[in-house]
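Notes for the one structure printed next.
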Amino acid sequence: MDKKTLSIVGASGYAGGEFLRLALSHPYLEVKQVTSRRFAGEPVHFVHPNLRGRTNLKFIPPEKLEPADILVLALPHGVFAREFDRYSALAPILIDLSADFRLKDPELYRRYYGEHPRPDLLGCFVYAVPELYREALKGADWIAGAGCNATATLLGLYPLLKAGVLKPTPIFVTLLISTSAAGAEASPASHHPERAGSIRVYKPTGHRHTAEVVENLPGRPEVHLTAIATDRVRGILMTAQCFVQDGWSERDVWQAYREAYAGEPFIRLVKQKKGVHRYPDPRFVQGTNYADIGFELEEDTGRLVVMTAIDNLVKGTAGHALQALNVRMGWPETLGLDFPGLHP
């Protein structure tokens, strides 16, 4: 099979660099060009030392981009939308890792991000969560990567709402997130002496990924997200507090997950009765495209605690985007992604 050429815009950041790492091992992809204004002329390993010896590519300025089969855009929010015409002319297949085209509802976008530069294009991209939108992705030329916190939340809650397991009451979500979720650009909040050893509530209300969660969950339930920053480099642990319908049992919860995720290559249900590793832990999915999902039901009250662990840069960003590309191209879904995490 002839390889498809792929270029990455914004490849010096964490999201673009992670897509590059995965793409370099993909048997059907040839990485053609990678861009960075700041590091133009520098070899890739100058910014991503883990890729030393894996590629001889050097960063180029975006103005020197040539046409390719696939263009991955890992730009700050708003940039791709403002320069859409220029970038869309370079490749028939576009994969956007920013928030620019994740939402279809212009009012939701306005509430969380402000005015959209290209509201006429909202709804033209397919949301890159294969577990939810596999059929739509099969014919998608424009793909919008999901937010990392939204990915963790959606994967944990979607089967329960689809099966009618939950009461129509507000769902409260807490997200323990890592430092890399803030991106490669340094800030006072990410400065090591300020961040190391700290567990900081940084977004108690109004988290932007709430919009994606609400728009993509069945019935558009009332969901409230609180984000807590930890000093881990990678990983997200999502816990959701909700209530099951009267008379519903643990068996019903199991059934909802098994029906939704039967045969899913990157979903693992983690709920053991004994041992140290009874529930999902971001440590064991670090660097992988797996999502570990678990739960615990308080039978006498009906309170259900749902847990999801993912790597924010892989399953939360570049990994699910590459998985979506595999679906789009008709390739085996696990290509470039089929590897386990580390232990210990």
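Just so it is clear, glycine is given a Cβ too, placed from its N, Cα and C backbone atoms.
Those substitutions? Not in this structure, it's all original residues.
Residues or ranges marked as active site by Swiss-Prot on the basis of sequence analysis: C148. For C148 (mutagenesis position), the same-chain residues 6+ apart in sequence whose C-beta sits under 8 angstroms from its C-beta are I177, A181, H209, I236, I310, N312, L313, G316, T317.
Residues near S36 (NADP(+) binding site) in space but far in sequence (CB under 8 A, at least 6 apart, same chain), listed by position: G10, A11, S12, E42, V47, F59, I60, P61. Summarising the annotation, Swiss-Prot assigns NADP(+) binding site to S12, G13, Y14, A15, S36, R37, R38, L75, S180, A184, N312.
Around the Cβ of R102 (mutagenesis position), the same chain contributes F125, Y127, A144, G145, A146, G147, A150, A211, E212, each under 8 angstroms and 6 or more positions distant in sequence. Here the residue is the original one, but Swiss-Prot notes a mutagenesis experiment at this spot, R102 to A: Strong decrease in activity.
Annotation of the mutagenesis experiment C148 to A in Swiss-Prot: Lack of activity. DSSP assigns C148 (mutagenesis position) to a helical segment in the three-state reduction.
Where Swiss-Prot documents R195 to A as a mutagenesis experiment, the accompanying text is: 5-fold decrease in kcat and 40-fold increase in Km for [LysW]-aminoadipate 6-semialdehyde. The Cβ of R195 (mutagenesis position) lies under 8 Å from the Cβ of T179, A189, A229, D231, each of these being in the same chain and 6 or more residues away along the sequence. Secondary structure at R195 (mutagenesis position), as computed by DSSP, is helix.
Here the residue is the original one, while Swiss-Prot reports the published mutagenesis H209 to A with the comment Does not affect activity under basic conditions. Strong decrease of activity under neutral conditions. Annotation note: H209 (mutagenesis position) sits in a helical segment as assigned by DSSP. Its own atom aside, the Cβ of H209 (mutagenesis position) has 25 Cβ atoms within 10 angstroms in the protein chains shown.
What Swiss-Prot says about the mutagenesis result for R258 to A is this: Slight decrease in kcat and 17-fold increase in Km for [LysW]-aminoadipate 6-semialdehyde. Around the Cβ of R258 (mutagenesis position), 11 further Cβ atoms fall within 10 Å across all displayed protein chains.
One entry in Swiss-Prot concerns the mutagenesis experiment K271 to A. Its note says: 5-fold decrease in kcat and 70-fold increase in Km for [LysW]-aminoadipate 6-semialdehyde. In the three-state DSSP reading, K271 (mutagenesis position) counts as coil. Cβ neighbour count for K271 (mutagenesis position) (all protein chains, 10 Å cutoff from its Cβ): 17.
Summarising the environment of R278 (mutagenesis position), the number of other Cβ atoms within 10 Å of its Cβ, over all protein chains shown, is 13. In the three-state DSSP assignment, the secondary structure recorded for R278 (mutagenesis position) is coil. Listed in Swiss-Prot is the mutagenesis experiment R278 to A, annotated as follows: Lack of activity.
Around the Cβ of Y14 (NADP(+) binding site), a 10 Å sphere holds 22 further Cβ atoms from the protein chains shown.
Each of the binding-site residues S12, S180, N312 was assessed for Cβ neighbours inside 10 Å, and the highest tally belongs to N312. Proximity to R278 (mutagenesis position), defined by a C-alpha to C-alpha distance within 10 angstroms, is shown by the following recorded positions from R38, S180, R258, K271: K271.
Sequence-distant neighbours of R38 (NADP(+) binding site): residues of the same chain at least 6 apart with a C-beta under 8 Å from its C-beta are S12. For the pair R258 (mutagenesis position) and Y14 (NADP(+) binding site), the Cα-Cα distance reads 33 Å. If you measure from the Cα atom of S180 (NADP(+) binding site) to that of K271 (mutagenesis position), you get 27 Å.
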